[in-house]
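> Pasting in a structure now, in structure tokens, and then I'll have a few things to ask.
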Amino acid sequence: MAEESSCTRDCMSFSVLNWDQVSRLHEVLTEVVPIHGRGNFPTLEITLKDIVQTVRSRLEEAGIKVHDVRLNGSAAGHVLVKDNGLGCKDLDLIFHVALPTEAEFQLVRDVVLCSLLNFLPEGVNKLKISPVTLKEAYVQKLVKVCTDTDRWSLISLSNKNGKNVELKFVDSIRRQFEFSVDSFQIILDSLLFFYDCSNNPISEHFHPTVIGESMYGDFEEAFDHLQNRLIATKNPEEIRGGGLLKYSNLLVRDFRPTDQEEIKTLERYMCSRFFIDFPDILEQQRKLETYLQNHFAEEERSKYDYLMILRRVVNESTVCLMGHERRQTLNLISLLALRVLAEQNIIPSATNVTCYYQPAPYVSDGNFSNYYVAHPPVTYSQPYPTWLPCN
């Protein structure tokens with residue numbers, strides 16, 4: 001009975017994609033995506049299909065078996081529900097591989113970097129370009145995680161419009177989603193095999209069976225949440241600090257909680273985790289600025305609303321922070337919001353504003369200055385912990 005119950009739960013997490021979804025997946029995999037080089041390095045024109053096939057074949061040539069390849073994140077959500085409110089930001093690809101030692105991590109990195117040589121324009125002398133040079137030119141972010149529960153690496157390829165191509169190589173990972181609507185993964189192997197073996201173009205009457213999985217556990221429930229813009233999760237205590245930023249992003253896109261009572265507990269968890277993972281004001285500033293750059297690159301008008309929602313959540317749900325440190329974080333969010341308005345020319349830049357005011361009657365000193373010239377915001381240079389343990 002236990003085995004049957006486990007099988008039922010596993011089956012609930014999978015679903016077969018219909019033709020409309022397979023067609024959108026094909027478009028995502030074959031769309032040309034520019035990878036912008038720094039300095040004088042040329043832009044690479046790639047498709048996800050080509051980069052996956054190149055990296056996979058080179059990994060297997062190097063002795064690293066790829067168990068499967070999946071499309072993850074907002075791109076997977078876009079394939080399943082076209083107008084879901086999340087858009088299609090980073091193009092996340094997951095390669096399931098074994099990473100038992102440091103040598104495999106290094107080999108994966110070198111394989112990906114050398115694979116980029118295939119996409120350099122004709123006429124470029126590839127013999128003089130090293131993996132280190134390619135990393136400096138095209139890699140936006142390089143991450144390696146090795147803990148008791150997580151063994152994975154991430155290589156993010158730069159795109160100036162915020163549509164980075166992210167290649168994630170996973171041996172094990174404790175949690176692969178934050179909310180039900182971002183829990184989807186689409187297994188690409190059958191479609192990649194079709195590209196390799198079929199001489200006929202893909203069509204409604206001639207296409208492979210493609211399987212999707214929800215790491216949330218119930219595919220149909222998560223799919224309903226995505227269609228109806230609902231916010232739900234499981235085991236919120238496991239969500240990392242970035243979950244607060246993702247939650248505020250969902251709210252600004254008109255997603256709403258499935259349970260108004262539970263969401264207050266969730267907000268407190270996320271605020272506490274944010275301040276644990278980003279304990280000083282400089283880290284918080286860097287995280288917020290990077291998040292805005294990566295997730296609102298083409299949505300300037302939404303930045304201010306997003307920051308105001310984030311400020312409200314932090315103000316109402318922070319319970320593990322000392323008063324002055326909470327105010328410091330709220331002030332940081334307000335300053336970022338002010339900067340956003342200034343960049344949009346909705347108000348003048350606060351660094352160049354002259355603020356006039358009428359002095360109080362008791363100000364009779366002839367040397368009293370009746371105006372104040374605003375100075376640039378203070379740069380926080382003394383990082384220190386801004387959270388207290390929850391009892």
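Our numbering is plain: 1 for the first residue shown, then up by one each step along the chain.
Positions of Cβ are set from backbone N, Cα and C atoms, glycine also.
From Swiss-Prot, for reference:
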MUTAGEN   K144 to P  Decreases substantially the interaction with PLK4. Weakens binding to PLK4; when associated with E-230 and E-321. Abolishes the inhibitory effect of TENT5C on the cell viability; when associated with E-320 and E-321
MUTAGEN   C146 to P  Decreases substantially the interaction with PLK4. Weakens binding to PLK4; when associated with E-230 and E-321
MUTAGEN   E166 to Q  Does not affect colocalization with PLK4 in centrosome. Increases cell viability
MUTAGEN   C320 to E  Slightly decreases the binding to PLK4; when associated with E-321. Abolishes the inhibitory effect of TENT5C on the cell viability; when associated with P-144 and E-321
MUTAGEN   L321 to E  Slightly decreases the binding to PLK4; when associated with E-320. Abolishes the inhibitory effect of TENT5C on the cell viability; when associated with P-144 and E-320
> How far is it from C146 (mutagenesis position) to E166 (mutagenesis position), counting Cα to Cα, in Å?
19
> Can you tell me the CA-to-CA distance separating K144 (mutagenesis position) and C320 (mutagenesis position), as a whole number of Å?
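K144 (mutagenesis position) to C320 (mutagenesis position), Cα-Cα distance: 30 Å.
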> Among the mutagenesis positions listed here, C146, C320, whose Cβ has the fewest other Cβ atoms inside 10 Å?
C146
> Using a Cβ-Cβ cut-off under 8 angstroms and a sequence gap of six or more, which residues of the chain neighbour E166 (mutagenesis position)?
D90, L91, D92, L93, K141, L154, I155, S156, L157
> What three-state secondary structure does DSSP assign to C320 (mutagenesis position)?
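The three-state answer is coil.
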> Could you tally the C-beta atoms, other than its own, that fall within 10 angstroms of the C-beta of K144 (mutagenesis position)?
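Around the Cβ of K144 (mutagenesis position), 16 other Cβ atoms lie within 10 Å.
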